[in-house]
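One structure below.
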Amino acid sequence: MEHTEKSKGPAEKGLLGKIRRYLSKRPLPSPTDRKKFDHDFAISTSFHGIHNIAQNQNKVRKVIWLSVVLGSVSLLVWQIYSRLVNYFMWPTTTSIEVQYVEKIEFPAVTFCNLNRFQTEAVSRFGIIFFLWDIVSKVLRLQEISGNNTGSPEALDFVASHRNFSITEFVKNNGFYLNHDTLVHCEFFGKTCDPKDFKHVFTEYGNCFTFNYGENVQSKNKVSVSGRGLKLLLDVHQEEFTDNPVPGFADAGVIFVIHSPKKEPQFDGLGLSSPVGMHARVTIRQLKTIHQEYPWGECNPDIKLRNFTTYSTYGCLKECKAKHIQRLCGCLPFLLPGNGVECDLLKYYNCVSPILDHIERKGLCTMGTHNSSCPVPCEETEYPATIAYSTFPSQRATKFLAKKLNQSQEYIRENLVNIEINYSDLNYKITQQQKAVSVPELLADVGGQLGLFCGASLITIIEIIEYLFTSFYWVFIFFLLKILEMIQRTSPPQTV
């Protein structure tokens with residue numbers, strides 16, 4: 001007898017025994033109590049139709065109400081499923097709004113001479129066209145060049161001019177802006193001069209920007225449509241020249257209209273005005289707002305180090321600069337950032353091949369949300385309409401020839417007249433918007449719950465509470481059964 005009690009002791013004091021004793025103290029409802037619990041829930045829940053099933057004594061009515069409830073639940077599930085599918089397709093709508101204002105900010109205007117270099121300098125360094133094409137390659141959006149850096153003449157020049165600075169050469173021997181080349185400048189009735197323009201390097205060499213930077217944006221506004229910037233430029237054809245082989249055979253001015261917060265981008269986007277022409281440009285301000293992924297393709301988390309305002313063009317320049325600086329140990333002067341400037345030998349041996357490598361491998365891509373440079377979330381553009389007329393007239397030719405002390409032929413072959421005005425004092429906002437927001441989705445789902453089942457969030461909580469309680473009882477019941485089976489099948493312990 002004593003031996004039997006000692007053998008039972010460890011089993012009762014084991015972990016399973018303790019769990020069983022603890023669970024056995026939790027009272028489980030009897031089958032009658034469980035039926036009463038189910039019935040009370042059915043007649044008290046705010047889920048419409050269930051109490052009609054529970055309270056009706058007529059079997060036919062029970063079946064009818066059961067069919068109604070099941071049908072309503074089926075329709076509810078179908079409607080909610082379709083709403084969720086539609087939401088996760090991330091649909092968008094586009095709204096267009098026109099805002100009228102008393103004053104409107106004037107854009108930046110960057111212009112360049114189509115004849116990029118001084119004739120005298122080109123006569124001494126004829127290779128400059130080829131060299132500049134290699135150097136300015138960093139500004140092009142997409143291009144994979146052939147093996148064009150292997151010209152013997154170019155290689156000889158690079159080898160014999162190790163200290164040659166193409167930056168200083170272009171700055172000193174490219175197009176310049178002074179009172180001779182800027183014959184007349186007027187902005188909204190006020191005279192402007194070369195000091196109001198900022199020098200920038202582009203693929204066209206020396207270029208000049210009016211109204212560039214955030215510090216001047218606030219003061220350069222116009223309050224009357226039809227009045228803006230007027231420029232009369234002298235391109236000095238006899239002093240500046242270009243290589244007609246790659247397509248620089250025109251004479252005149254190329255210009256681009258852009259946001260004061262963004263750098264000029266000429267790659268296929270410039271407007272041009274030939275000599276002997278008056279270009280009348282009317283513009284409108286268009287603001288575009290894109291949604292972030294997954295509704296749109298923009299990424300608001302991307303910030304640029306060298307630009308206050310994000311743009312795809314600025315992002316691509318920083319991306320190229322990062323790869324070139326890492327792989328070549330230098331930085332092209334046309335790209336943003338701080339670093340040792342690349343010399344011509346670096347351009348030949350490293351920068352140009354790396355640019356081809358970047359393009360082939362897709363290291364600097366643009367457009368979609370997962371690209372290196374997705375579309376900006378906000379951008380301002382200036383769609384332009386341009387009209388030309390012959391300039392100057394015969395009488396104006398005589399007047400300008402006398403004023404500038406030049407021949408009439410010189411006036412016709414060198415002067416370019418550009419006028420840029422707003423068509424209206426308004427701007428258009430094109431905004432991409434979420435077709436279905438989270439509050440709208442919740443409201444729609446709530447409406448479906450109310451329409452088909454007369455339910456609400458409180459009803460859902462009631463159902464969750466009912467299911468949790470029922471599951472808890474079933475779980476405790478089966479757990480006790482399992483523990484009892486384990487103790488029965490465990491071998492007896494012997495001393």
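For all residues, glycine too, the Cβ spot is worked out from N, Cα and C.
None of the listed substitutions appears in this model.
In Swiss-Prot, a published mutagenesis experiment is listed as Ala387 to Ser, annotated Loss of binding and inhibition by Ca(2+). In sequence order, Ala279, Arg280 are the residues near Ala387 (mutagenesis position), counting only same-chain partners six or more apart with C-beta under 8 A.
The DSSP secondary structure for Ala443 (mutagenesis position) is helix. All protein chains considered, the CB of Ala443 (mutagenesis position) has 11 other CB atoms within 10 Å. As a published mutagenesis entry, Ala443 to Lys appears in Swiss-Prot alongside the note: Novel constitutive intermediate cation channel activity.
Ala443 to Cys or Ser appears in Swiss-Prot as a published mutagenesis result, with the remark: Novel constitutive but weak cation channel activity.
Quoting Swiss-Prot on the mutagenesis of Ala443 to Phe, Thr or Val: Novel constitutive cation channel activity.
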